[in-house]
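Have a look at the structure below before the remarks.
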Amino acid sequence: MESRVLLRTFCLIFGLGAVWGLGVDPSLQIDVLTELELGESTTGVRQVPGLHNGTKAFLFQDTPRSIKASTATAEQFFQKLRNKHEFTILVTLKQTHLNSGVILSIHHLDHRYLELESSGHRNEVRLHYRSGSHRPHTEVFPYILADDKWHKLSLAISASHLILHIDCNKIYERVVEKPSTDLPLGTTFWLGQRNNAHGYFKGIMQDVQLLVMPQGFIAQCPDLNRTCPTCNDFHGLVQKIMELQDILAKTSAKLSRAEQRMNRLDQCYCERTCTMKGTTYREFESWIDGCKNCTCLNGTIQCETLICPNPDCPLKSALAYVDGKCCKECKSICQFQGRTYFEGERNTVYSSSGVCVLYECKDQTMKLVESSGCPALDCPESHQITLSHSCCKVCKGYDFCSERHNCMENSICRNLNDRAVCSCRDGFRALREDNAYCEDIDECAEGRHYCRENTMCVNTPGSFMCICKTGYIRIDDYSCTEHDECITNQHNCDENALCFNTVGGHNCVCKPGYTGNGTTCKAFCKDGCRNGGACIAANVCACPQGFTGPSCETDIDECSDGFVQCDSRANCINLPGWYHCECRDGYHDNGMFSPSGESCEDIDECGTGRHSCANDTICFNLDGGYDCRCPHGKNCTGDCIHDGKVKHNGQIWVLENDRCSVCSCQNGFVMCRRMVCDCENPTVDLFCCPECDPRLSSQCLHQNGETLYNSGDTWVQNCQQCRCLQGEVDCWPLPCPDVECEFSILPENECCPRCVTDPCQADTIRNDITKTCLDEMNVVRFTGSSWIKHGTECTLCQCKNGHICCSVDPQCLQEL
């Protein structure tokens, strides 16, 4: 109900906008004949009178030709057409009777993105295209276009909606897979042929146009209805709603995360800090660490060597080191007995009687220090040492470092006989003359290392280390030698590649019969593997089920080889790669579509009126057929009813729409068969009996350009049945059994879809907006919409036919 209201509203809002004037905006128009600049010098075509005199018309002759847009012209076409879902193909034509040819073709390599074809052999118009899932599709419209008469044809494509008008009459309207116009570079545009060798259109074409606009058929038939928006317009509205829903869901999720973060941020003050030796410093804060000036920048400590000042000291003071500081500062001095002492320094003086007196520099004066007595020593007098700064002797080997010293980080205290001194650790150098502060020596930068060739020097605190270059292994702490990755099996070569050791590395080369860069080698099969086969070894193909042969070129006929046993009411029909059981004439499927044909049941021809009994007979239904019986006592004519007309008993006639089939009436039954071909008869109809055509000009070249077929030969190519008829190749889709199920899938390398019960496995998505999904955030999602599951980064969900289908993207996980 909601979808119908939405559509009516959309028609009211946008319907009037679709009623344009009959003039076409040139930016939306591709006038093919004008842009290709066809003329008298163009081989294979010539200008002739058309349906009207307003534009030029050209006769496409049965001669070799190459009507192909130049690269620049084709790209101009594709710039207007690329990634558009609303366009119309228009053409006025007069096609030669029985000709099968391509009107226009847009293809890249073997991929037909858009090709319009008319088959006079089978009396049908075909549209070949690729869908958004990159699968090839063919829509067949039964219609006699190749009748040597003028026709106006328009094919309007609007998203998944096709409308075919012929002579301003709507002939067909279908819902299909949405065609893709994501045309890659190198795509080609052909007119009147598929390529240089195939699909030659024979006849006259006029007014060949592509209109990239809604309801483009109006340009050809102005009186047609155009008051309501197109399917693409409606799909666009639905898409916008889905996009808005997705934006709303993402915005709500972002808002929820932002609120959570704000709640956490309200509880704390976040600032980048630095921590050094147990002390935390704020951003941009600077401090002195020994002889380094350090700063906290963006949470990282950056230090530089401190540059000490050299101040002028006042009278009775001089520069001296101060405990805990790197640079010298002005310090008071004392002059005593011709020597200079700094504040706090002590000195002993011995009298002539040997009495020791201790002095200390205080307030620029040497003052007497009272003696507090000395501890008893436990060493002989010969091992006792007299000190210059104390009246108390110590034993030899006394630990002066245990008392007090000024040796900082990376400097160690060493005991001398009468005092302690500082010494830099190995690998460090002094920052001042007393060795109290030291810094690391970068042996690598200064060339003071022993690393040899094939190594790289890496500085470490107080030392260095030599690491091996890539492709080398260690001999000792300073040397490395070449590493043969091939012998040690430490290479990345493919199992089908040969490893060759090189200096510092190795090379990988694919073995004969394989191709690739060495790290990845794939088997190479000279003739290729057809029908989905995989090349698994040099010139060895692994064929999919249903095919055999060196190149998987031969279809296995399951029907004739006895692999299949169909029900007695069904015939086995072989298809490329597989088969199916099709109900015999007189039977139809009951809707269960049993694979073996058990679901075939009798058709009551009498009850349904599908019989040929004349009015003077009575129809009796039989299993798989019927009987025309004459009532007792009456003299029946044995006439037949065919296509609403009376055919007399014994009468023979040719079908109106199939000149190659002959029918006869025999006692109320109509029996039809193909014409018997007598190749000895000089008047034999070569159209019906192509096998009787010996002319070389009637032969056909296979699409691969290698195989030559005689007229009448048939073959299968890319899920199409192809036939050579008097030099023309005509291909049509292989018949597939009906798939009466909600969900279907087209397996890879197969031609016909199969039913599946899991909607997430289905290939196609029905664009029914009434089938919605409710996601994990309680947001309504339309069929076809996709989203990233809330709380995840790599789980992609999609609404398919009202079901939520989710999968994890492996590439996304690798990028995290």
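Any Cβ shown, glycine's included, is placed from N, Cα and C.
These features come from Swiss-Prot:
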type: DOMAIN; residues: 64-228; note: domain 'Laminin G-like'
type: DOMAIN; residues: 397-439; note: domain 'EGF-like 1'
type: MUTAGEN; residues: R448 to A; note: Diminished binding to ROBO3; when associated with A-450
type: MUTAGEN; residues: Y450 to A; note: Diminished binding to ROBO3; when associated with A-448
type: MUTAGEN; residues: R452 to A; note: Diminished binding to ROBO3
type: MUTAGEN; residues: D476 to A; note: Abolished binding to ROBO3
type: MUTAGEN; residues: D477 to A; note: Abolished binding to ROBO3; when associated with A-478
type: MUTAGEN; residues: Y478 to A; note: Abolished binding to ROBO3; when associated with A-477
type: DOMAIN; residues: 482-522; note: domain 'EGF-like 3'
type: MUTAGEN; residues: L498 to A; note: Abolished binding to ROBO3; when associated with A-500
type: MUTAGEN; residues: F500 to A; note: Abolished binding to ROBO3; when associated with A-498
type: MUTAGEN; residues: V509 to A; note: Diminished binding to ROBO3
type: DOMAIN; residues: 555-601; note: domain 'EGF-like 5'
Neighbouring mutagenesis positions, C-alpha within 10 angstroms of L498 (mutagenesis position) - of R448, Y450, R452, D477, Y478, V509: V509
Closest of D476, Y478, F500 to R452 (mutagenesis position), Cα positions, mutagenesis positions only: Y478
The domain 'EGF-like 5' (555-601) [mean pLDDT, rounded to integer]: 85
Rounded Cα-Cα span from Y478 (mutagenesis position) to Y450 (mutagenesis position), Å: 6
Minimum Cα separation from R448 (mutagenesis position), reported as the residue among mutagenesis positions D476, D477, Y478, V509 that achieves it: Y478
For L498 (mutagenesis position), the three-state class that DSSP assigns: strand
Distant-in-sequence neighbours of the domain 'EGF-like 3' (482-522), which means Cβ under 8 A and at least six residues beyond its ends: 454, 469-473, 535, 537-539
Alpha-carbon distance [F500 (mutagenesis position); D476 (mutagenesis position)] in Å: 26
Inter-residue Cα distance where the pair is F500 (mutagenesis position) and Y478 (mutagenesis position), in Å: 27
Mapped DSSP class for D477 (mutagenesis position), helix or strand or coil: coil
R452 (mutagenesis position) - helix vs strand vs coil (DSSP): coil
Integer Cα-Cα distance in angstrom, F500 (mutagenesis position) to D477 (mutagenesis position): 28
Spatial neighbours of D477 (mutagenesis position) that are distant in sequence (at least 6 apart) but have CB under 8 A: M465, C466
Distant-in-sequence Cβ neighbours of V509 (mutagenesis position), under 8 Å, six or more positions away: A497, L498, F500, G518
Secondary structure content of the domain 'EGF-like 1' (397-439), with strand meaning DSSP E or B: 3 helix, 15 strand, 25 coil
Least buried by Cβ count (within 10 Å) of the mutagenesis positions Y450, Y478: Y450
